[in-house]
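Visitor: Can you keep this structure in mind? I'll have questions shortly.
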Amino acid sequence: MDVADPEPLGLFSEGELMSVGMDTFIHRIDSTEVIYQPRRKRAKLIGKYLMGDLLGEGSYGKVKEVLDSETLCRRAVKILKKKKLRRIPNGEANVKKEIQLLRRLRHRNVIQLVDVLYNEEKQKMYMVMEYCVCGMQEMLDSVPEKRFPVCQAHGYFRQLIDGLEYLHSQGIVHKDIKPGNLLLTTNGTLKISDLGVAEALHPFAVDDTCRTSQGSPAFQPPEIANGLDTFSGFKVDIWSAGVTLYNITTGLYPFEGDNIYKLFENIGRGDFTIPCDCGPPLSDLLRGMLEYEPAKRFSIRQIRQHSWFRKKHPLAEALVPIPPSPDTKDRWRSMTVVPYLEDLHGRAEEEEEEDLFDIEDGIIYTQDFTVPGQVLEEEVGQNGQSHSLPKAVCVNGTEPQLSSKVKPEGRPGTANPARKVCSSNKIRRLSACKQQ
């Protein structure tokens with residue numbers, strides 16, 4: 001018998017196979033019949049913070065929701081990779097500057113820095129901030145008009161001026177005031193954020209003269225668009241706040257251009273128009289804040305004394321609500337940490353043998369909000385001379401209790417999955433440095 005002969009083997013020839021069709025041999029399953037098992041969300045602890053879902057992502061890094069396992073406060077953490085910061089011009093310097101500025105600021109309308117954690121092994125920094133439910137730009141983009149009702153815009157603008165006045169009183173020029181850097185809490189409190197390009201004036205400076213600017217082009221004043229070497233820092237913030245007010249009340253920008261060169265050319269000339277429906281009081285305030293000459297431009301005191309600022313505006317239109325979450329479409333913006341809490345506590349008894357969740361080792365709490373480094377410890381020799389020896393310390397002044405490779409006796413190691421570790425011990429796990 002010929003092996004190549006298909007008949008004795010009960011096989012079809014190529015022609016017969018094509019005539020019968022492949023559907024006879026391959027059973028097709030409709031997608032509606034497939035039951036998809038969602039991937040289990042695995043809990044992860046960074047220090048004492050339980051990680052939630054992604055809130056947003058920018059050029060510097062990701063922002064995630066976290067829960068403080070000690071206070072149960074809802075927070076947001078900005079995750080920064082040192083490798084990524086090196087690729088951004090002035091990236092590391094801007095982050096360091098922002099941390100140094102935020103640690104000294106305490107105001108209702110300025111974002112608060114709660115904690116800074118650093119993982120030396122993974123070269124990651126975690127900036128833990130107070131939680132804000134939404135950004136102003138996100139709210140503007142959620143409505144077709146791209147603007148707020150006058151009553152709502154007035155309330156936000158008053159808070160912006162309060163926060164800006166506080167920053168200026170501390171000798172800080174923000175340099176990048178815009179809706180994208182203004183965040184909102186659940187109760188409508190405005191928070192000025194993103195101080196990465198801000199400048200702290202010298203304590204004994206005679207004026208507010210600045211020489212550099214890295215702000216968003218559409219919000220820059222004529223003196224920067226025209227390339228002046230020096231300019232008034234406070235008046236730059238007044239101009240940017242004026243452009244912001246123009247934008248949130250009209251849905252437009254006072255100056256536009258097809259590219260940055262055209263945009264700066266239009267800003268440099270200083271010619272703009274205000275829509276008629278703004279009304280005389282608001283138009284007068286906008287012209288004062290967008291004055292071409294910095295010396296004639298409104299100060300914060302003049303803004304506070306203006307009739308539009310002091311007036312109580314009636315609620316003529318429906319307020320713009322906080323939009324649903326862009327990913328989950330959750331209109332209430334519920335806590336994304338809840339599924340991870342269930343994984344953390346709900347399955348501990350059933351899966352005692354497993355490593356139920358991840359804890360990043362080597363976390364260092366830097367309570368003065370700078371990156372950990374080395375300091376020199378003076379040791380006096382027999383000849384009376386001092387010898388400086390490098391000694392690794394946490395920046396809060398405490399010595400590390402443990403190396404990332406050395407574990408104390410009797411303490412469960414999270415790096416070894418074979419060991420049984422109860423969830424309560426993992427939650428209470430101390431960082432590599434003593435907290436003061």
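Cβ from N, Cα, C; glycine included.
According to Swiss-Prot, the record shows the following:
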- D176: active site, proton acceptor (ACT_SITE)
- L55, G56, E57, G58, S59, Y60, G61, K62, V63, K78: ATP binding site (BINDING)
- 49-309: domain 'Protein kinase' (DOMAIN)
- S31 to A: No change in kinase activity; when associated with A-325; A-336 and A-366 (MUTAGEN)
- K78 to I: Loss of kinase activity (MUTAGEN)
- D194 to A: Loss of kinase activity and descreased phosphorylation (MUTAGEN)
- S325 to A: No change in kinase activity; when associated with A-31; A-336 and A-366 (MUTAGEN)
- T336 to A: Abolishes ability to suppress cell growth. Decreased phosphorylation; when associated with A-366. No change in kinase activity; when associated with A-31; A-325 and A-366 (MUTAGEN)
- T366 to A: Diminished interaction with CDKN1A and impaired ability to repair UV-induced DNA damage by affecting CDKN1A UV-induced degradation. Decreased phosphorylation; when associated with A-336. No change in kinase activity; when associated with A-31; A-325 and A-336 (MUTAGEN)
- S431 to A: Does not prevent S-farnesylation. Defects in neuron polarization (MUTAGEN)
- C433 to A: Does not affect nuclear localization. Does not prevent phosphorylation at S-431 (MUTAGEN)
Visitor: Among S31, S59, S325, T336, all listed as recorded positions, which has the most CB atoms within 10 Å of its CB?
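Guide: For the recorded positions S31, S59, S325, T336, the Cβ with the most other Cβ atoms within 10 Å is T336.
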Visitor: Sequence order is fine: just name those recorded positions in S31, D176, D194, S325 with a Cα within 10 angstroms of L55 (ATP binding site).
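Guide: Neighbours among recorded positions, in sequence order: S325.
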Visitor: To which of the binding-site residues L55, V63 does the lowest count of other Cβ atoms within 10 Å belong?
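Guide: Across L55, V63, these binding-site residues, the one with fewest Cβ atoms within 10 Å is V63.
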Visitor: Could you check the recorded positions E57, D176, D194 and say which one's CB has the fewest neighbouring CB atoms inside 10 Å?
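Guide: E57, out of the recorded positions E57, D176, D194, has the fewest neighbouring Cβ atoms within 10 Å.
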Visitor: May I ask for the distance between S325 (mutagenesis position) and K78 (mutagenesis position), taken between their Cα atoms and rounded to an integer number of Å?
Guide: 18
Visitor: Centre the Cβ atoms of L55, G56, E57, G58, S59, Y60, G61, K62, V63, K78, go out 8 Å, and tell me which other residues of that chain have a Cβ in range of the ATP site.
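Guide: Other same-chain residues with Cβ inside the cutoff are I79.
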Visitor: Just report the maximum Cα pair distance in Å for the recorded ATP binders L55, G56, E57, G58, S59, Y60, G61, K62, V63, K78, no decimals.
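Guide: Value for the max Cα separation, rounded to a whole number: 14 Å.
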Visitor: Within 10 Å of the residue listed as 'active site, proton acceptor' by C-alpha distance: pick out those among the recorded positions G61, K78, D194, T336, and say none if nothing qualifies.
Guide: D194
Visitor: According to DSSP, which kind of secondary structure is K78 (mutagenesis position) found in, if we only use helix, strand and coil?
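Guide: In the DSSP reduction, K78 (mutagenesis position) maps to strand.
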Visitor: Could you say whether, by DSSP, G61 (ATP binding site) belongs to a helix, a strand or a coil region?
Guide: strand
Visitor: Of S31, D194, T336, which mutagenesis positions are close to E57 (ATP binding site), meaning a Cα within 10 Å of its Cα?
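Guide: Within 10 Å Cα-Cα: none.
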Visitor: Between K78 (mutagenesis position) and G61 (ATP binding site), what is the CA-CA distance rounded to a whole number of Å?
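Guide: Cα-Cα, rounded: 7 Å.
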Visitor: Sequence gap of 6 or more, C-beta under 8 Å: which same-chain residues meet both conditions with respect to G61 (ATP binding site)?
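Guide: The list for G61 (ATP binding site) reads K78, I79, L80, K81, K84, given in order along the sequence.
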Visitor: Given the mutagenesis positions S31, D194, T336, which one's Cα is the least distant from that of S59 (ATP binding site)?
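Guide: Answer for the nearest of the mutagenesis positions: D194.
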